[in-house]
Amino acid sequence: MMISEIRQELTDHIIPFWNKLRDDENGGFYGYLSYGLGLDKKADKGVILHSRILWFYSNAYMTLGGDELLDNAKHAYEFIKNNCIDYEYGGVYWMMDFEGKPADTMKHTYNIAFAIYALSSYYRASGDKEALALAYRPFEDIEKNTLYEYGYREAFDRQWRLVDNEALSENGLKADKTMNAILHLIEAYTELYKADGNEKVADRLKFQLGQMRDIVYTPDTNALKVFFDTAFNLVGDIHSYGHDIEATWLMDRACDVLGDEDLKKQFAEMDLKISHNIQDIALEDGALNNERDKNEIDKTRVWWVQAEAVVGFINAYQHSGDEKFLESAKSVWENIKEYIIDKREGGEWYSEVTFDHTPHDYKETVGPWKCPYHNGRMCMEVITRGVDI
C-alpha cells in the first residue's frame, strides 16, 4: 500500500512539479517559488539546489526510466558544467544569478560535496564519462584545499582563503566544523565510489566514517553532536533529530557500498541505537520533531526531516526486524500525506508546518535549500527497498 502511494506521489506530483521549473531561456531551473506559489524568474539560482535537482532527475531515471527524466538531468548537468564550476580556482560557486553568472563565489565543502554527489549520479545514469571526470575535479579540490589535522575545513572565499562558516552555523552559534558537512561528504564519496570504485575515494570515505563514529557520535546518549570549533570541541548543546535519522541510513549505505564487513557490523549497531533513540524521544503525534536546543524542543514539522524519518525507520527495520520501526515509518508517511503535502494547484510540499498543522507561510516552496532531493529520494528509497506496509 505505502509503496504504491509513494510511487504515485513521485510520478504524479513531485516530478511534474519540478518539470515546470525548467528554465530553457537561461539554463538550469528557476530558483525561487514563494509560499503563495509566485514564481520569480529572476531570482538567484542556488548551486546546492541545482546539484540536488541533477541528483534527483538522475536517480529518478535510474528508478523509473523515461527519456524526459534523463533529458532534465542533462539540462541540470549542462548548467552545472557550464556555469557553476569554477574552472580557474576549483570547486563550485555558492550562488548564480538568474542568467547563470556567479552571484556568490564562496567555496563551501558542503556545497562542493553535493556537486560530487550529483555528478557521480549523472554518470551512473547517463554513462557520460565527462560527468565522471567532472566529479573528480571537486573531489580533488576538497582533498587539496580543505584538509587539516582535524579533517576538513568548510568555508572559504573563491581563492580558498578561510572565511566564517555562516552558511552552516545556526541557532546563534558560530561553528567552524559541522556534523552536517561530514555527513554529506560521506554521502558524496559513497556515490563517487559506487560510480568508479576508486580506492583513494574509499580511503577518504573510511576516514570520515571514523570521524562520525569516534568523535561525532556520543555513546552515552546515542546521539550525534552538531557543531564544533576547529579542534573538534563541542559548540552549543543541540540535538538535530532529522540529521540523526538521516545519518543512520546514509552511514549504513556507505558501509554497504564499501563492502567492508567490519564497518558494516560496527555501524549497523551504532545506527540502530541512534534510530531507537530518535524513535523514543523525537517521534510525537505521528511526526518527527525538529530539534532540541538546550532544554527547548522545536516541534516544527520540517519537510526534509519527515522524509528522512521514513527512510531511516525503514532502514532500521531492515537491520533489526523490529516492526515498531515499520509502524513509525507508516505514521510519518500518513502525517506527510495529511499535512506536509501541499494540495493546492501548483504546490509541492510545504517547507514547514507547526505542531498543530499550520503551514509557515513565510517559508518558500522552492529556494536555495528547498529542493526535490529529500522528498524525491524518500520516494525512490521506498520503491527500491521494497518494504511495504
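For all residues, glycine too, the Cβ spot is worked out from N, Cα and C.
Nothing has been swapped: the model has the original residues at all the noted spots.
If you check Swiss-Prot, you get these features:
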{"type": "MUTAGEN", "residues": "Arg52 to Ala, Lys or His", "note": "Lack of activity"}
{"type": "MUTAGEN", "residues": "Phe114 to Ala", "note": "Strong decrease in activity"}
{"type": "MUTAGEN", "residues": "His243 to Ala, Lys or Arg", "note": "Lack of activity"}
{"type": "MUTAGEN", "residues": "Glu246 to Ala or Gln", "note": "Lack of activity"}
{"type": "MUTAGEN", "residues": "Trp303 to Phe", "note": "Strong decrease in activity"}
(request) Fill in the CA-CA distance, Phe114 (mutagenesis position) to His243 (mutagenesis position), as an integer in Å. (result) 16
(message) Let me check the 10 A CB neighbour count of Trp303 (mutagenesis position). How many other CB atoms are there?
(response) 23
(request) Give the distance between the Cα atoms of Arg52 (mutagenesis position) and His243 (mutagenesis position), rounded to the nearest whole Å. (result) 17
(message) Let's check the environment of Glu246 (mutagenesis position): how many other CB atoms sit within 10 Å of its CB?
(response) 25
(message) Around the C-beta of Arg52 (mutagenesis position), how many further C-beta atoms are within 10 angstroms, looking at every protein chain?
(response) 23
(request) Determine the Cβ neighbour count for Phe114 (mutagenesis position): the number of other Cβ atoms within 10 Å of its Cβ. (result) 26
(message) What does the structure give for the C-alpha distance between Glu246 (mutagenesis position) and Trp303 (mutagenesis position)? Integer Å is fine.
(response) 13
(request) Round to a whole number and give the Cα-to-Cα distance in Å for the pair Trp303 (mutagenesis position) and His243 (mutagenesis position). (result) 13
